Amino acid sequence: MRGHPSLLLLYMALTTCLDTSPSEETDQEVFLGPPEAQSFLSSHTRIPRANHWDLELLTPGNLERECLEERCSWEEAREYFEDNTLTERFWESYIYNGKGGRGRVDVASLAVGLTGGILLIVLAGLGAFWYLRWRQHRGQQPCPQEAGLISPLSPLNPLGPPTPLPPPPPPPPGLPTYEQALAASGVHDAPPPPYTSLRRPH
(Lines of atoms letter the chains of each structure in order from A and count residues from 1; the text may use other names and numbers.)
(Lines give C-alpha, C1' and ligand atoms only; values in the text may rest on other atoms or scores of the structure.)
Protein backbone atom coordinates (compact mmCIF):
# COMPACT_ATOMS: atom_id res chain seq x y z
CA MET A 1 0.00 0.00 0.00
CA ARG A 2 1.50 3.27 -1.09
CA GLY A 3 0.72 6.54 0.65
CA HIS A 4 1.55 8.62 3.65
CA PRO A 5 1.61 6.90 7.05
CA SER A 6 0.04 9.99 8.60
CA LEU A 7 -3.08 9.51 6.48
CA LEU A 8 -3.32 5.93 7.70
CA LEU A 9 -3.05 7.06 11.33
CA LEU A 10 -5.68 9.74 10.75
CA TYR A 11 -8.03 7.18 9.24
CA MET A 12 -7.57 4.80 12.17
CA ALA A 13 -8.12 7.59 14.70
CA LEU A 14 -11.33 8.73 13.01
CA THR A 15 -12.75 5.23 12.78
CA THR A 16 -11.98 4.64 16.45
CA CYS A 17 -13.57 7.91 17.58
CA LEU A 18 -16.66 7.52 15.43
CA ASP A 19 -17.30 3.98 16.55
CA THR A 20 -20.89 3.90 17.85
CA SER A 21 -20.94 0.31 18.95
CA PRO A 22 -21.90 -0.14 22.62
CA SER A 23 -19.03 -0.86 24.96
CA GLU A 24 -18.66 -1.96 28.54
CA GLU A 25 -17.62 1.52 29.77
CA THR A 26 -20.97 3.16 29.07
CA ASP A 27 -22.48 1.60 32.16
CA GLN A 28 -20.03 3.34 34.53
CA GLU A 29 -20.89 6.73 36.02
CA VAL A 30 -18.61 9.73 35.71
CA PHE A 31 -19.10 11.22 39.19
CA LEU A 32 -18.47 9.44 42.47
CA GLY A 33 -20.91 9.39 45.33
CA PRO A 34 -20.20 11.22 48.64
CA PRO A 35 -18.61 8.28 50.50
CA GLU A 36 -16.29 7.38 47.64
CA ALA A 37 -15.31 11.02 47.04
CA GLN A 38 -14.53 11.56 50.73
CA SER A 39 -12.46 8.39 50.86
CA PHE A 40 -10.54 9.56 47.79
CA LEU A 41 -9.73 12.95 49.35
CA SER A 42 -8.69 11.46 52.67
CA SER A 43 -6.80 8.45 51.31
CA HIS A 44 -3.11 8.20 52.11
CA THR A 45 -2.24 6.58 48.80
CA ARG A 46 -2.87 9.83 46.95
CA ILE A 47 0.27 12.02 46.66
CA PRO A 48 -0.34 15.52 48.11
CA ARG A 49 0.68 18.39 45.90
CA ALA A 50 1.86 20.68 48.73
CA ASN A 51 -0.53 23.51 47.92
CA HIS A 52 0.55 23.89 44.30
CA TRP A 53 -1.70 25.97 42.08
CA ASP A 54 -3.85 27.17 44.94
CA LEU A 55 -5.16 23.79 46.09
CA GLU A 56 -5.77 25.06 49.62
CA LEU A 57 -8.74 22.77 50.11
CA LEU A 58 -6.54 19.69 49.80
CA THR A 59 -3.63 20.78 52.03
CA PRO A 60 -3.85 22.29 55.50
CA GLY A 61 -3.07 25.95 56.05
CA ASN A 62 0.44 26.98 57.04
CA LEU A 63 0.98 30.22 58.96
CA GLU A 64 4.57 30.63 57.82
CA ARG A 65 3.73 30.12 54.16
CA GLU A 66 0.59 32.25 54.10
CA CYS A 67 1.40 35.15 56.44
CA LEU A 68 5.16 35.29 57.07
CA GLU A 69 6.63 34.58 53.64
CA GLU A 70 4.01 36.78 51.99
CA ARG A 71 1.39 39.27 53.12
CA CYS A 72 -1.94 37.88 54.17
CA SER A 73 -5.29 39.43 54.99
CA TRP A 74 -7.29 39.04 58.20
CA GLU A 75 -9.51 36.45 56.50
CA GLU A 76 -6.51 34.30 55.53
CA ALA A 77 -5.20 34.40 59.09
CA ARG A 78 -8.70 33.53 60.34
CA GLU A 79 -8.75 30.50 58.03
CA TYR A 80 -5.55 29.25 59.63
CA PHE A 81 -6.45 29.87 63.29
CA GLU A 82 -10.19 29.08 62.95
CA ASP A 83 -10.79 31.13 66.11
CA ASN A 84 -11.49 34.85 66.44
CA THR A 85 -9.56 35.41 69.67
CA LEU A 86 -6.42 33.67 68.39
CA THR A 87 -6.73 35.54 65.11
CA GLU A 88 -7.08 38.91 66.91
CA ARG A 89 -4.08 38.14 69.11
CA PHE A 90 -1.98 37.30 66.04
CA TRP A 91 -3.31 40.27 64.07
CA GLU A 92 -2.25 42.77 66.75
CA SER A 93 1.37 41.62 66.50
CA TYR A 94 1.35 41.15 62.71
CA ILE A 95 3.53 43.72 60.93
CA TYR A 96 1.25 44.08 57.89
CA ASN A 97 -1.96 44.58 59.84
CA GLY A 98 -2.70 47.97 58.28
CA LYS A 99 -2.06 49.89 61.51
CA GLY A 100 1.44 50.94 60.54
CA GLY A 101 4.57 49.61 62.08
CA ARG A 102 7.84 48.70 60.56
CA GLY A 103 7.79 45.99 57.93
CA ARG A 104 10.56 43.89 56.56
CA VAL A 105 12.98 45.29 53.99
CA ASP A 106 12.15 44.43 50.40
CA VAL A 107 15.52 43.23 49.14
CA ALA A 108 14.62 43.29 45.45
CA SER A 109 13.45 46.91 45.57
CA LEU A 110 16.49 47.89 47.59
CA ALA A 111 18.85 46.23 45.08
CA VAL A 112 17.13 47.87 42.10
CA GLY A 113 17.19 51.28 43.78
CA LEU A 114 20.86 51.03 44.76
CA THR A 115 21.89 49.80 41.32
CA GLY A 116 19.97 52.60 39.63
CA GLY A 117 21.44 55.21 41.99
CA ILE A 118 25.01 54.01 41.46
CA LEU A 119 24.50 53.93 37.70
CA LEU A 120 23.11 57.47 37.76
CA ILE A 121 26.09 58.72 39.80
CA VAL A 122 28.57 57.05 37.42
CA LEU A 123 26.84 58.51 34.36
CA ALA A 124 26.75 61.98 35.94
CA GLY A 125 30.48 61.71 36.77
CA LEU A 126 31.33 60.67 33.21
CA GLY A 127 29.23 63.50 31.80
CA ALA A 128 30.96 66.06 34.05
CA PHE A 129 34.40 64.66 33.10
CA TRP A 130 33.65 64.87 29.38
CA TYR A 131 32.24 68.40 29.76
CA LEU A 132 35.34 69.62 31.61
CA ARG A 133 37.64 68.02 29.03
CA TRP A 134 35.67 69.69 26.24
CA ARG A 135 35.89 73.09 27.94
CA GLN A 136 39.61 72.66 28.56
CA HIS A 137 40.21 71.67 24.93
CA ARG A 138 38.07 74.56 23.73
CA GLY A 139 39.92 77.03 25.98
CA GLN A 140 43.30 76.09 24.47
CA GLN A 141 42.22 76.87 20.91
CA PRO A 142 42.32 80.62 20.07
CA CYS A 143 39.37 82.27 18.43
CA PRO A 144 39.68 82.98 14.68
CA GLN A 145 39.83 86.75 15.36
CA GLU A 146 42.65 86.32 17.86
CA ALA A 147 44.60 83.87 15.71
CA GLY A 148 45.89 86.66 13.44
CA LEU A 149 47.01 88.80 16.40
CA ILE A 150 49.01 86.10 18.16
CA SER A 151 52.35 85.21 16.66
CA PRO A 152 53.39 81.59 17.03
CA LEU A 153 56.92 82.73 17.93
CA SER A 154 55.93 85.08 20.73
CA PRO A 155 55.48 83.49 24.16
CA LEU A 156 52.07 83.82 25.75
CA ASN A 157 52.83 85.61 28.99
CA PRO A 158 49.88 87.63 30.24
CA LEU A 159 51.80 88.98 33.24
CA GLY A 160 54.77 90.49 31.41
CA PRO A 161 54.84 93.34 28.86
CA PRO A 162 53.76 92.34 25.39
CA THR A 163 56.58 91.66 22.97
CA PRO A 164 56.53 93.78 19.80
CA LEU A 165 55.57 91.97 16.65
CA PRO A 166 57.99 92.01 13.71
CA PRO A 167 56.97 94.31 10.86
CA PRO A 168 54.89 92.61 8.21
CA PRO A 169 56.70 91.75 4.97
CA PRO A 170 56.23 94.15 2.05
CA PRO A 171 53.43 93.26 -0.31
CA PRO A 172 54.48 91.43 -3.48
CA PRO A 173 54.86 93.59 -6.59
CA GLY A 174 51.93 93.77 -8.97
CA LEU A 175 51.87 92.71 -12.60
CA PRO A 176 54.16 94.65 -14.99
CA THR A 177 52.78 96.92 -17.65
CA TYR A 178 52.97 96.03 -21.34
CA GLU A 179 56.00 98.21 -21.98
CA GLN A 180 57.80 96.78 -18.94
CA ALA A 181 57.09 93.26 -20.14
CA LEU A 182 58.51 94.03 -23.62
CA ALA A 183 61.61 95.72 -22.24
CA ALA A 184 62.43 92.96 -19.79
CA SER A 185 64.63 90.16 -21.06
CA GLY A 186 63.80 86.71 -19.90
CA VAL A 187 64.34 83.09 -20.61
CA HIS A 188 61.59 82.87 -23.21
CA ASP A 189 62.70 85.87 -25.31
CA ALA A 190 64.45 83.81 -28.05
CA PRO A 191 63.18 84.20 -31.63
CA PRO A 192 60.91 81.47 -32.95
CA PRO A 193 62.40 78.67 -35.03
CA PRO A 194 62.58 79.16 -38.79
CA TYR A 195 59.65 77.91 -40.78
CA THR A 196 61.65 76.77 -43.80
CA SER A 197 61.79 73.19 -42.68
CA LEU A 198 58.07 73.06 -42.25
CA ARG A 199 57.28 74.21 -45.80
CA ARG A 200 56.15 71.59 -48.26
CA PRO A 201 57.87 71.38 -51.60
CA HIS A 202 55.71 72.35 -54.57
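Cβ atoms here come from the backbone N, Cα and C positions, even for glycine.
A quick note: this is a predicted structure, and the numbers were derived from the prediction, not measured.
Listed in Swiss-Prot as a mutagenesis experiment, Phe31 to Ala is described as follows: Abolishes gamma-carboxylation. For Phe31 (mutagenesis position), the Cβ neighbour count at a 10 Å cut-off comes to 6, with all displayed protein chains included. A coil conformation is recorded for Phe31 (mutagenesis position) in the three-state DSSP classification, outside any helix or strand.
Annotation comment: Swiss-Prot describes 50-96 as domain 'Gla', evidence class sequence analysis. Model confidence over the domain 'Gla' (50-96) is summarised by a mean pLDDT of 75.
According to Swiss-Prot, the mutagenesis experiment Pro173 to Ala carries the following note: No effect on interaction with YAP1. Within the same chain, no residue at least six positions away from Pro173 (mutagenesis position) has a Cβ under 8 Å of its Cβ.
In Swiss-Prot, a mutagenesis experiment is listed as Gly174 to Ala, annotated with the note No effect on interaction with YAP1. All protein chains included, Gly174 (mutagenesis position) registers 6 other Cβ atoms within 10 Å of its own Cβ.
On its own chain, Leu175 (mutagenesis position) has no residue at least 6 apart in sequence with a Cβ closer than 8 Å to its own Cβ. Quoting Swiss-Prot on the mutagenesis of Leu175 to Ala: Abolishes interaction with YAP1.
Quoted from Swiss-Prot, the note on the mutagenesis of Pro176 to Ala is: Abolishes interaction with YAP1. If you draw a 10 Å sphere around the CB of Pro176 (mutagenesis position), it holds 11 other CB atoms from the protein chains shown.
Cβ neighbour count for Thr177 (mutagenesis position): 9 (other Cβ atoms within 10 Å of its Cβ, all protein chains included). According to Swiss-Prot, the mutagenesis experiment Thr177 to Ala carries the following note: Abolishes interaction with YAP1.
Annotation note: Glu179 (mutagenesis position) sits in a helical segment as assigned by DSSP. The Cβ of Glu179 (mutagenesis position) lies under 8 Å from no Cβ of any same-chain residue at least six residues away in sequence. Under its mutagenesis entries, Swiss-Prot includes Glu179 to Ala with the note: Significantly impairs interaction with YAP1.
In Swiss-Prot, a mutagenesis experiment is listed as Gln180 to Ala, annotated with the note Significantly impairs interaction with YAP1. A simple way to gauge crowding: the CB of Gln180 (mutagenesis position) has 9 other CB atoms within 10 angstroms, across all the protein chains here.
One mutagenesis experiment catalogued in Swiss-Prot, Tyr195 to Ala, is accompanied by this note: Significantly impairs interaction with YAP1. With a 10 A radius on its CB, Tyr195 (mutagenesis position) counts 7 other CB atoms from all the protein chains.
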Euclidean distance between Cα atoms of Gln180 (mutagenesis position) and Gly174 (mutagenesis position), Å: 12
